[in-house]
Amino acid sequence: MESPSAPPHRWCIPWQRLLLTASLLTFWNPPTTAKLTIESTPFNVAEGKEVLLLVHNLPQHLFGYSWYKGERVDGNRQIIGYVIGTQQATPGPAYSGREIIYPNASLLIQNIIQNDTGFYTLHVIKSDLVNEEATGQFRVYPELPKPSISSNNSKPVEDKDAVAFTCEPETQDATYLWWVNNQSLPVSPRLQLSNGNRTLTLFNVTRNDTASYKCETQNPVSARRSDSVILNVLYGPDAPTISPLNTSYRSGENLNLSCHAASNPPAQYSWFVNGTFQQSTQELFIPNITVNNSGSYTCQAHNSDTGLNRTTVTTITVYAEPPKPFITSNNSNPVEDEDAVALTCEPEIQNTTYLWWVNNQSLPVSPRLQLSNDNRTLTLLSVTRNDVGPYECGIQNELSVDHSDPVILNVLYGPDDPTISPSYTYYRPGVNLSLSCHAASNPPAQYSWLIDGNIQQHTQELFISNITEKNSGLYTCQANNSASGHSRTTVKTITVSAELPKPSISSNNSKPVEDKDAVAFTCEPEAQNTTYLWWVNGQSLPVSPRLQLSNGNRTLTLFNVTRNDARAYVCGIQNSVSANRSDPVTLDVLYGPDTPIISPPDSSYLSGANLNLSCHSASNPSPQYSWRINGIPQQHTQVLFIAKITPNNNGTYACFVSNLATGRNNSIVKSITVSASGTSPGLSAGATVGIMIGVLVGVALI
């Protein structure tokens, strides 16, 4: 409250503070028409504080005024009276010594108590002895103490108990509020407020209800919060978890198992092996385990406060260290395409998985590879040289895979047809002849040379120096494999001549189809130190992406041949002493049939005339022809002749062509109109001249 600007009466009521600001003076001389009112400042007052009953619109020319406790003027309830003329204040029966009256009639009450609550009446006496009254009021509230929370259950059990929190103390005219983790109460069917919100009940408490709870009390003059209360919910134990999750161990390892179960208070643990109690610890340690330590391991968790027990069982398997595997074979030297081989993974062990690898890869899918029921034996049927391996087998248990050393299969094969090099067959006198023979074989082949059927030597190479024309002949290389018992020979014709022979042209395709086939011409023979040349129609080869030379220009390839490639091809060979050309070879390109042409072009005729139609289509070989009139087969000729035609011969005339060599067909349709004698054979809408061209693929020629 602010101090007044005008002093109270002189009698012994000390000034304690100013209650009215300078603006209050404006109310001392209000207009006489305004109604007298009292304003309580503040309206809600805390115990021990003060309140000012502020007078508004006080009338002029007053004799005095008095304050009363209550809503009416009662001498027994007078607090104080004031005479303006003498400026004297007189206390009444209800005066407590805490009241101060001011010349403007306002009343200050200090050190407010609960009994001060209520109405106060100001009685004003004017100079003309006319009275006027006004009533004001205020309410007194206590200053709230700091609340606290009490609980009916300090250790509730999860999913079983309910907890009732009560905000203390119980205070009249107070509002109660609750917070959980400093947040307003969540909406939940398990939370219930009662007793004017003073009691918070949690039904079927869970571990998630373990939170910070606070209550608050409020009234119009104060608000206080309690200290936090943490709810201690007893729960568990949950189903224990045994770690690590590994259930397979090698013999000789240490077994170290740990058990954990969510629980409040923390659980007590016990271990059982195959149903036999071991120890009451959270961890179980067994050093240097053996196969005998295999079994079921049970962890039991117990909560003495909740009275609950939970168990978890894990099965531990201890494996003996397996030996390193190795591979045995029933045939150490199998013959290609004759023998089968059975590879067996040793040793035989129970409860073991057998695995196989070939060339460090898993076994390919092949009808020639067969595994036994237990996968321990791998059988290769009709072995080939590609089956040499290496092969590995493995034995696998829950812990590891052990590999054998690799085994290489020694497949006996060959000899294949020998190859004689170099490939030259033509030599000049005076040079050295050096021939080498090679045949794929295991073990390596033994070689022999024969000339014109006569044994020369048992070596892989044949060398003859300073050859003459007498050295011309048949040179045979014979390869022998004593292990497989097989022999193979290759014969090569060697010609020794000072002059180059007349070359010839060979072809890989004597009748290529246009726009489909490629043709490779090769100039024969292959001769040492020889240059090969080509001509087409007596001219050097044109530049074309469809023409390609290879094999030292000895081979000429024509890609996607066309009918224009049907020319005369000549090859030539030359060396330092001679040159020669082949006879020309004409390429026979099969093509067509193209779209046929019907002649003459006339389509209108007079009745009585002869109709003579001829059909022609470019094709190699020449095509076969057939005719149809209005879709009806007629004859298989190139020319269609009808004497003395009539209007009945009107219609569509189709010529079909077919090339059996290329497998292609084609056709053309022509409309023929025959007019009666004496009429003009002009073109009408019904006799429009037109040629409808189309390829009728798959139409059978009749």
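Including glycine, each Cβ sits where the backbone N, Cα and C put it.
Annotated in Swiss-Prot:
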- 35-144: domain 'Ig-like V-type' (DOMAIN)
- 323-410: domain 'Ig-like C2-type 3' (DOMAIN)
- 418-495: domain 'Ig-like C2-type 4' (DOMAIN)
- 593-675: domain 'Ig-like C2-type 6' (DOMAIN)
- F63 to I: No effect on dimerization. Reduced affinity for E.coli Dr adhesins (MUTAGEN)
- F63 to R: Abolishes dimerization. Reduced affinity for E.coli Dr adhesins (MUTAGEN)
- S66 to N: Abolishes dimerization (MUTAGEN)
- Y68 to F: No effect on dimerization (MUTAGEN)
- Y68 to A: Abolishes dimerization (MUTAGEN)
- K69 to A: Abolishes dimerization (MUTAGEN)
- D74 to A: No effect on dimerization (MUTAGEN)
- Q78 to L or R: Abolishes dimerization. Reduced affinity for E.coli Dr adhesins (MUTAGEN)
- I125 to A: Abolishes dimerization. Reduced affinity for E.coli Dr adhesins (MUTAGEN)
- L129 to A or C: No effect on dimerization. Reduced affinity for E.coli Dr adhesins (MUTAGEN)
For I125 (mutagenesis position), the number of other Cβ atoms found within 10 Å of its own Cβ:
18
Which ones are near F63 (mutagenesis position): of the mutagenesis positions K69, D74, Q78, I125, L129, which have a Cα within 10 Å?
I125, L129
K69 (mutagenesis position) to I125 (mutagenesis position): how many Å between their Cα atoms?
18
Here's one to test understanding: among the mutagenesis positions D74, Q78, I125, L129, whose C-alpha is closest in space to the C-alpha of Y68 (mutagenesis position)?
Q78
Please report the number of other Cβ atoms within 10 Å of the Cβ of K69 (mutagenesis position).
21
At the level of the C-alpha atoms, what whole-angstrom distance separates I125 (mutagenesis position) and S66 (mutagenesis position)?
9
Output, ordered by sequence, the same-chain residues six or more apart from Q78 (mutagenesis position) with a CB under 8 Å from its CB, or 'none'.
S66, W67, Y68, G92, P93, A94, Y95
Per DSSP, how many helix, strand and coil residues does the domain 'Ig-like V-type' (35-144) have?
6 helix, 58 strand, 46 coil
CB neighbours of L129 (mutagenesis position) within 10 A?
7
For the mutagenesis positions F63, Y68, work out the Cβ neighbour count at 10 Å and name the residue with the minimum.
F63
Integer Cα-Cα distance in angstrom, L129 (mutagenesis position) to D74 (mutagenesis position):
18
Here are some mutagenesis positions: S66, D74. Which one has the most Cβ atoms within 10 Å of its Cβ?
S66
What counts of helix, strand and coil residues does DSSP assign across the domain 'Ig-like C2-type 3' (323-410)?
3 helix, 36 strand, 49 coil
Per DSSP, what is the helix/strand/coil residue tally across the domain 'Ig-like C2-type 6' (593-675)?
3 helix, 46 strand, 34 coil
